[in-house]
Amino acid sequence: MKIMMMIKLCFFSMSLICIAPADAQTEGVVFGYKGKNGPNQWGHLNPHFTTCAVGKLQSPIDIQRRQIFYNHKLNSIHREYYFTNATLVNHVCNVAMFFGEGAGDVIIENKNYTLLQMHWHTPSEHHLHGVQYAAELHMVHQAKDGSFAVVASLFKIGTEEPFLSQMKEKLVKLKEERLKGNHTAQVEVGRIDTRHIERKTRKYYRYIGSLTTPPCSENVSWTILGKVRSMSKEQVELLRSPLDTSFKNNSRPCQPLNGRRVEMFHDHERVDKKETGNKKKKPN
């Protein structure tokens with residue numbers, strides 16, 4: 001039961017990105033997405049959450065053209081994903097999928113991060129050029145030093161997303177468990193090929209930020225894929241269906257950039273000047 005042991009360890013050691021105990025709380029403090037426990041109040045709910053209010057490297061952000069810098073030293077994302085066991089989990093404030101040992105790794109700036117889980121937010125947390133999308137997928141990886149790397153994909157309403165189509169029956173079962181009163185249900189998925197989740201990209205954005213839920217720790221390397229993917233409206237509702245009403249819209253508002261640098265990778269040396277705020281000088 002390695003997958004179940006890993007889930008327990010994750011619940012114990014990581015209150016990140018809504019990996020929280022069963023009642024959507026950390027350190028015994030309930031947090032939410034509106035009202036007295038909403039994002040604007042997170043920093044005042046518990047001393048351990050103070051960074052949510054005073055941190056200067058908070059996430060998510062709105063990635064604006066004028067703030068983007070093309071970095072020719074960045075490399076394409078190197079990800080190695082494999083077959084592994086998986087479990088779908090209702091985390092009260094989001095739907096997540098935990099992976100067993102050996103799920104894969106991502107290498108960012110010569111640092112290795114191991115794939116732990118993925119989860120969805122509806123609507124998207126990050127905005128791209130002022131646009132908020134229908135959903136956002138977070139692939140969560142952790143390094144040996146405890147820091148995190150999250151690879152995020154934005155989704156617009158359109159054609160069905162193939163991986164979610166495969167998970168339809170499991171998501172329906174997760175919803176049925178909630179209706180029975182089990183608000184922290186777990187549904188065994190079995191062995192899956194995590195390579196089916198990976199998507200190649202010719203462009204991405206990178207910046208240093210934080211967890212998007214309490215305690216909002218500022219130890220996350222964010223990679224936002226430049227290509228916006230599609231999922232159907234029905235799939236968006238399917239992701240929301242296992243959650244209580246107060247968590248169906250589970251996106252934290254965008255946070256100030258505070259002078260941070262948002263870098264862009266593009267596999268072409270020539271970058272459209274409309275995409276970036278730093279224009280290259282013409283040669284003499």
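Placed from the backbone N, Cα and C atoms, the Cβ positions cover glycine too.
Modelled residues match the original; the substitutions are not represented.
Annotation note: His121 (Zn(2+) binding site) sits in a strand segment as assigned by DSSP. Feature annotation from Swiss-Prot assigns Zn(2+) binding site to His119, His121, His138; the stated evidence is sequence analysis.
Look at Swiss-Prot and you will find Thr212, Thr213 tagged as substrate binding site.
According to Swiss-Prot, the feature domain 'Alpha-carbonic anhydrase' maps to 29-266.
DSSP assigns Asn85 (mutagenesis position) to a strand. Counting every protein chain shown, the Cβ of Asn85 (mutagenesis position) has 20 other Cβ atoms within 10 Å. Looking at Swiss-Prot, the entry for mutagenesis of Asn85 to Ala says: Loss of N-glycosylation and impaired trafficking from endoplasmic reticulum (ER) to chloroplast; when associated with A-112; A-182; A-219 and A-249.
Within the same chain, the residues at least 6 positions away from Asn112 (mutagenesis position) whose Cβ sits under 8 Å from its Cβ are Asp105, Val106, Ala143, Lys144, listed in sequence order. Asn112 (mutagenesis position) falls within a strand segment according to DSSP. In Swiss-Prot, the entry for mutagenesis Asn112 to Ala states: Loss of N-glycosylation and impaired trafficking from endoplasmic reticulum (ER) to chloroplast; when associated with A-85; A-182; A-219 and A-249. The structure shown retains the original residue.
The Cβ neighbour count for Asn182 (mutagenesis position), using a 10 Å radius and every protein chain shown, is 13. Quoted from Swiss-Prot, the note on mutagenesis experiment Asn182 to Ala is: Loss of N-glycosylation and impaired trafficking from endoplasmic reticulum (ER) to chloroplast; when associated with A-85; A-112; A-219 and A-249.
Sequence-distant contacts of Cys216 (mutagenesis position), defined as residues of its own chain at least six apart whose C-beta falls under 8 angstroms from its C-beta, comprise Trp42, Gly43, Phe49, Thr51, Cys52, Gly55, Gln58, Ser210. Experimental mutagenesis is annotated in Swiss-Prot for Cys216 to Ser, with the remark: Folding loss; when associated with 52-L-E-53.
For the published mutagenesis Asn219 to Ala, Swiss-Prot gives the following note: Loss of N-glycosylation and impaired trafficking from endoplasmic reticulum (ER) to chloroplast; when associated with A-85; A-112; A-182 and A-249. Listed in sequence order, the residues of the same chain lying 6 or more apart from Asn219 (mutagenesis position) and placing their CB within less than 8 Å of its CB are Gly146, Ser147, Phe148, Ser210.
Swiss-Prot documents Asn249 to Ala as a published mutagenesis change and attaches the note Loss of N-glycosylation and impaired trafficking from endoplasmic reticulum (ER) to chloroplast; when associated with A-85; A-112; A-182 and A-219. In this structure, Asn249 (mutagenesis position) belongs to neither helix nor strand by DSSP; it is coil. The Cβ of Asn249 (mutagenesis position) has 13 other Cβ atoms within 10 Å, all protein chains considered.
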Asn85 (mutagenesis position) versus recorded positions His138, Asn182, Thr213, Asn249 - nearest by Cα: His138
Nearest-integer angstrom distance between the alpha carbons (Cα) of His119 (Zn(2+) binding site) and Thr212 (substrate binding site): 12
DSSP three-state assignment (helix, strand or coil) for His138 (Zn(2+) binding site): strand
Over all shown protein chains, what is the count of other CB atoms within 10 A of the CB belonging to Thr212 (substrate binding site)? 27
List, in sequence order, those recorded positions among His121, Asn182, Thr212, Thr213 whose Cα sits within 10 Å of the Cα of Asn249 (mutagenesis position). His121
